[in-house]
Amino acid sequence: MNTIFSARIMKRLALTTALCTAFISAAHADDLNIKTMIPGVPQIDAESYILIDYNSGKVLAEQNADVRRDPASLTKMMTSYVIGQAMKAGKFKETDLVTIGNDAWATGNPVFKGSSLMFLKPGMQVPVSQLIRGINLQSGNDACVAMADFAAGSQDAFVGLMNSYVNALGLKNTHFQTVHGLDADGQYSSARDMALIGQALIRDVPNEYSIYKEKEFTFNGIRQLNRNGLLWDNSLNVDGIKTGHTDKAGYNLVASATEGQMRLISAVMGGRTFKGREAESKKLLTWGFRFFETVNPLKVGKEFASEPVWFGDSDRASLGVDKDVYLTIPRGRMKDLKASYVLNSSELHAPLQKNQVVGTINFQLDGKTIEQRPLVVLQEIPEGNFFGKIIDYIKLMFHHWFG
């Protein structure tokens, strides 16, 4: 029997193992059910860090994740994202040739002294595909300048595009002043924002992201290894993303790895040593995979529930979600998950539009709601004909009178 609370109706549905649930932050391990037996977050030797699940977006661990820090060459992740978006839009192709200008020549630019380079020379004609690898694998500052000039006409214009995407992605603690990440006043980011840029790279420009797993690149007879040492770690399936270092920034690393269908992204900023940033990132990723799992309980178009509809050309409405639901939960707790839904009103009246929000799905663990998603109409339901609506009106009156 339905119980009405302030014109909202709650219907409890015990879900089978097909249903799962939400996020529990590892930063609050005390809130976990004791049978989960999740130890605390490992001690991480860095100024700031974060660990998120790629699909659910849930934060599993964090410390000083919103503190603004010098990103160093993590900046190149946004450079790469802008390039990937431009190629996705058809503005240029990997086979296009880029003529290298003087501003991308290390010898003529003292700011490049001692920094990571692809070793370009003025007048060279280099395919976009090679410059991208110079950025993503070799962390070449000269390659960043060459691609910025080619893609936007100037470095300043390209930086403007970078900051436009900062706004579009909703990043709260990031602003870029350079295309390469060398120290500059007013340039900053945070561990959280860098993890979100990594998430955007994987989601929005997968062709661009696929380059990050390549372990080496040779240009003009100079062979350089990918600076992300975790690519060689056989205990993790790491396929990206980017390192960064300046004296001011310390040692930074954003890394992503998969285990089955689960993908995690870690961001470590202000690490102490070159190898230390890898060790700390590995701690986070290993801990996340060992003690959490991400499940996909509801898919777009799959009916979660159905409800009677009044005054429509259909008697019932199929209800579900308008996008796939991913939930990150303590490993082994899926069997304990339940779900319920709440309608925004006690009755559904036609017309109803496809994807119209009519309520909320609550995912529950140990009796607590730990995640929510909008409950939507899966198919449009127009108004019924005149006689059908009259009949529904009479039925509804009896329903109100006699319950």
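Quick reminder: no glycine exception, Cβ is built from N, Cα and C everywhere.
Here the original residues stay in place, and none of the substitutions has been built in.
According to Swiss-Prot, the active site, acyl-ester intermediate annotation covers S73. In the three-state DSSP classification, S73 (active site, acyl-ester intermediate) falls within a helix. For S73 (active site, acyl-ester intermediate), other Cβ atoms within 10 Å of its Cβ number 25.
Summarising the annotation, Swiss-Prot assigns active site, proton acceptor to K76. All chains included, 27 other C-beta atoms sit within 10 angstroms of the C-beta of K76 (active site, proton acceptor).
Quoting Swiss-Prot on the natural variant G134 to D: In mutant dacA11191; inactive but still binds penicillin. Blocked in the release of the bound penicilloyl moiety; the mutant also fails to catalyze the D-alanine carboxypeptidase reaction as the hydrolysis of the acyl-enzyme formed with substrate is also blocked and the acyl-enzyme accumulates. G134 (variant position) has a Cβ environment of 26 other Cβ atoms inside 10 Å.
Residues or ranges marked as active site in Swiss-Prot: S139. Classification of S139 (active site) by DSSP places it in coil, neither helical nor stranded.
Here the residue is the original one, but Swiss-Prot notes a mutagenesis experiment at this spot, K213 to X: Complete loss of activity. Secondary structure at K213 (mutagenesis position), taken from DSSP and collapsed to helix, strand or coil, is helix.
For K213 (mutagenesis position), the number of other Cβ atoms no farther than 10 Å from its own Cβ, over all displayed protein chains, is 17. Annotation of the mutagenesis experiment K213 to R in Swiss-Prot: Complete loss of enzyme activity. No effect on penicillin binding.
The Cβ of K242 (substrate binding site) lies under 8 Å from the Cβ of S73, L74, K76, M77, S80, N136, S139, G198, Y212, N228, L253, V254, each of these being in the same chain and 6 or more residues away along the sequence. DSSP gives K242 (substrate binding site) a strand state. Per Swiss-Prot, substrate binding site is recorded for K242.
Within 10 Å of the Cβ of S139 (active site) there are 27 other Cβ atoms, across all protein chains.
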